[in-house]
Amino acid sequence: MSDNRRRRREEDDSDSENELPPSSPQQHFRGGMNPVSSPIGSPDMINPEGDDNEVDDVPDIDEVEEQMNEVDLMDDNMYEDYAADHNRDRYDPDQVDDREQQELSLSERRRIDAQLNERDRLLRNVAYIDDEDEEQEGAAQLDEMGLPVQRRRRRRQYEDLENSDDDLLSDMDIDPLREELTLESLSNVKANSYSEWITQPNVSRTIARELKSFLLEYTDETGRSVYGARIRTLGEMNSESLEVNYRHLAESKAILALFLAKCPEEMLKIFDLVAMEATELHYPDYARIHSEIHVRISDFPTIYSLRELRESNLSSLVRVTGVVTRRTGVFPQLKYVKFNCLKCGSILGPFFQDSNEEIRISFCTNCKSKGPFRVNGEKTVYRNYQRVTLQEAPGTVPPGRLPRHREVILLADLVDVSKPGEEVEVTGIYKNNYDGNLNAKNGFPVFATIIEANSIKRREGNTANEGEEGLDVFSWTEEEEREFRKISRDRGIIDKIISSMAPSIYGHRDIKTAVACSLFGGVPKNVNGKHSIRGDINVLLLGDPGTAKSQILKYVEKTAHRAVFATGQGASAVGLTASVRKDPITKEWTLEGGALVLADKGVCLIDEFDKMNDQDRTSIHEAMEQQSISISKAGIVTTLQARCSIIAAANPNGGRYNSTLPLAQNVSLTEPILSRFDILCVVRDLVDEEADERLATFVVDSHVRSHPENDEDREGEELKNNGESAIEQGEDEINEQLNARQRRLQRQRKKEEEISPIPQELLMKYIHYARTKIYPKLHQMDMDKVSRVYADLRRESISTGSFPITVRHLESILRIAESFAKMRLSEFVSSYDLDRAIKVVVDSFVDAQKVSVRRQLRRSFAIYTLGH
């Protein structure tokens with residue numbers, strides 16, 4: 001039985017050997033013995049367990065062939081493979097790229113990575129384009145070699161892919177995703193939010209392409225490339241900020257402007273990369289100077305006040321204005337941070353450091369340990385970081401409200417752009433960040449809000465001409481500017497402006513003249529860049545109580561473009577100048593500006609000036625003349641600008657002014673501070689029956705005019721009373737009284753029409769326009785006359801000894817003359833302006849004298865004051 005079985009197996013083996021392909025070479029095996037012809041019943045082939053029914057499978061032909069073709073690599077000649085052979089150990093020069101490779105820039109490296117990723121994606125897509133039916137059908141088919149048909153089909157597809165140079169290579173060079181999305185298709189948002197839509201790869205590439213075309217192709221009316229010139233200027237100055245006008249982007253590509261307003265953080269990242277690429281077209285090696293270019297957005301159309309910011313503005317672009325009140329030092333902030341694992345020494349990162357949260361490493365990717373980790377100071381990238389406090393400008397705070405403030409973060413080259421006291425305009429991203437102290441204070445989760453500045457500019461003069469009409473009560477339009485010029489051509493414009501100062505206050509023409517001169521101001525000068533001369537006019541109002549001094553100060557506060565009100569008792573030296581306090585977060589000393597610093601390029605109003613102590617008053621000496629405040633406290637040595645006019649009101653000693661005593665004995669002010677006031681107005685509450693009657697009539701009429709709805713009732717009541725009295729009296733007498741009253745009213749109305757006050761809103765804009773646009777020059781003036789006046793004033797001052805006259809008063813005459821020229825919107829100071837200025841200074845000097853010499857001085861200086 002076993003012999004028959006063995007014979008049958010031998011026949012099967014011979015049949016399988018004959019079935020080999022005829023082209024197959026004859027198989028040679030070690031020992032000259034064919035394993036197929038070996039006896040099956042040999043001990044090597046018998047089941048070791050002795051089971052006759054189970055035998056080992058016959059070895060596969062391929063496996064046997066592989067075993068027979070093996071080469072012993074560990075023989076005695078193995079070391080000869082490593083011996084040097086100079087004839088063969090040479091590389092083919094055609095196959096070796098030994099050219100020097102330049103270091104790629106960050107933008108070029110990202111572009112190549114994106115191209116390689118896209119190529120790999122296309123290869124994967126083409127390799128698996130068969131549908132399921134074809135795969136199932138191919139899996140069931142075998143070729144004559146026994147290989148699945150599907151594999152051969154895929155192999156052919158790879159071969160076709162390599163051979164289709166014209167189609168595939170062109171697709172790799174030109175990104176097909178860029179061709180799929182156009183600028184119009186970007187508006188069809190296919191995501192839950194703008195942020196998700198922008199971060200999609202095809203959308204971000206399309207946005208980058210359109211932004212690049214905008215920077216390279218946008219032209220002005222003359223056909224000149226706007227941003228090409230700015231990029232060249234950026235390269236010449238080695239700057240890292242490129243200013244982009246938002247209105248230009250909105251006109252050229254509106255959908256991108258919408259994305260920028262809604263998702264500024266994502267858009268600015270793309271914009272910065274595009275700006276770097278555009279800059280490298282002009283300066284290929286610019287990345288060696290600055291690794292990044294920051295796009296600064298300007299002229300954003302919507303301006304918010306700090307109190308108008310709400311949760312709907314979070315993560316969007318906002319534009320706010322305010323005054324910088326506090327500024328921290330400059331700190332290095334982590335941007336891209338790398339860590340060293342102290343156990344295995346590997347470097348982890350880089351990780352992008354966001355301003356909202358701190359990066360924490362949980363474990364090392366190399367050794368899987370949980371630390372400790374240390375920041376790699378050499379490979380970590382830092383950037384400048386600074387925080388400033390922005391407060392609402394004094395003129396924009398609603399009545400009865402406290403000014404709001406916000407923290408603003410300045411990064412990169414924006415640090416130290418502004419100083420405390422400067423009014424700035426910030427365009428940035430309104431963000432929220434976690435504040436543990438705020439949560440503990442409120443007892444429930446809330447977030448603090450900050451503004452991450454994108455651009456910051458100091459506000460200089462008017463901004464309405466840039467397209468912001470109607471946003472500010474002090475801005476003007478072109479039509480209003482023509483109205484200003486028309487008003488300035490009036491011969492009596494100076495008297496009309498003086499009459500328009502505090503029209504609800506009767507009389508005090510000298511005070512109104514001084515206030516008008518202070519509001520318009522003179523022209524600051526810088527002599528050869530070495531010595532600066534102030535152009536602001538300081539005024540001191542000294543007089544009896546109840547003479548409307550505080551009312552005039554309040555009027556100036558509402559009229560001036562920028563005014564800060566302070567009182568003598570409530571203001572200290574640091575409150576007026578500057579203070580140094582410790583920052584609660586960084587524990588460093590920071591600088592905060594006082595009232596004079598906040599009133600920079602405006603007016604500082606100080607009531608109850610006599611109530612200040614001498615130490616506090618001496619602190620403003622430097623601010624009144626040099627218009628700067630020097631600080632040297634807590635290791636901070638700096639100088640702050642205080643370019644403002646000071647209008648102060650004070651009461652005399654004892655409550656009332658004594659005309660029999662000189663000025664120095666009526667007020668407890670020292671000569672150094674008195675000499676710093678350009679105009680001194682002494683107000684006396686004298687008893688004059690006629691003047692008191694006119695004052696009472698004016699006050700009553702003011703109250704009556706404030707209730708216009710009662711005019712008709714009052715007229716009807718008067719007619720009724722007149723009718724009843726006509727019955728009792730004769731008609732002739734009544735008619736005579738009515739005619740006399742009518743003539744008196746006509747004379748009063750005619751006088752009011754001759755000098756009608758300018759509307760307050762128009763006057764505010766007129767003053768601001770004159771301060772920012774008009775800079776009159778001293779040309780063809782009678783300087784000898786000024787010299788004579790100064791000499792006469794000095795002589796009389798020494799003889800009377802009541803009011804000191806210094807060289808500052810000589811400069812005051814010129815400043816006041818320039819202010820009168822500004823009232824006329826004139827480019828030159830005329831002799832008429834000079835005569836008015838001399839009269840103001842002389843009257844100020846004479847009124848400060850005691851009554852015994854006042855009349856004599858008026859006669860002495862009549863030659864300078866008559867006719868004005």
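Positions of Cβ are set from backbone N, Cα and C atoms, glycine also.
Quantities reported herein were computed from a predicted structural model and do not represent experimental measurements.
Secondary structure from DSSP puts C364 (mutagenesis position) in coil. Looking at Swiss-Prot, the entry for mutagenesis of C364 to Y, F, S or H says: Loss of activity.
Here Swiss-Prot describes C367 to Y, F, S or H as a published mutagenesis experiment; the accompanying note says: Loss of activity. Sequence-distant neighbours of C367 (mutagenesis position) (same chain, 6+ residues apart, CB-CB distance under 8 A): C341, K343, C344, S346.
For the naturally occurring variant E392 to K, Swiss-Prot gives the following note: In allele MCM2-1. Taking Cβ-Cβ distances under 8 Å and a sequence separation of 6 or more, the neighbours of E392 (variant position) in its chain are S305, L306, R307, G322, V323, P403, R404, H405.
Swiss-Prot lists 493-700 with the feature domain 'MCM'.
Annotation comment: Swiss-Prot describes G543, D544, P545, G546, T547, A548, K549, S550 as ATP binding site, evidence class sequence analysis. G543 (ATP binding site) falls within a strand segment according to DSSP.
Under its mutagenesis entries, Swiss-Prot includes K549 to A with the note: Reduces MCM2-7 complex helicase activity. Abolishes MCM2-7 complex helicase activity; when associated with MCM5 A-422. Reduces MCM2-7 complex helicase activity; when associated with MCM3 A-415. K549 (mutagenesis position) carries a helical DSSP state (H, G or I).
A sphere of 10 angstroms centred on the C-beta of R676 (mutagenesis position) encloses 19 other C-beta atoms. The annotation that Swiss-Prot gives for the mutagenesis experiment R676 to A reads: Loss of MCM2-7 complex helicase activity.
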Chain-mates of G543, D544, P545, G546, T547, A548, K549, S550 with C-beta within 8 Å of site centroid, ATP: A649, N651, V683, D685
From C364, G543, R676, the recorded positions whose CA lies within 10 Å of that of K549 (mutagenesis position): G543
Cβ neighbours of D544 (ATP binding site) where a neighbour is any other Cβ within 10 Å: 16
Rounded Cα-Cα span from R676 (mutagenesis position) to C364 (mutagenesis position), Å: 69
Rounded inter-Cα distance in Å - R676 (mutagenesis position), D544 (ATP binding site): 22
Least buried by Cβ count (within 10 Å) of the binding-site residues T547, S550: S550
Cβ packing number for K549 (mutagenesis position), 10 Å threshold: 23
Cβ contacts of P545 (ATP binding site) (under 8 Å, same chain, 6 or more positions away): N651, G655, R656, D685
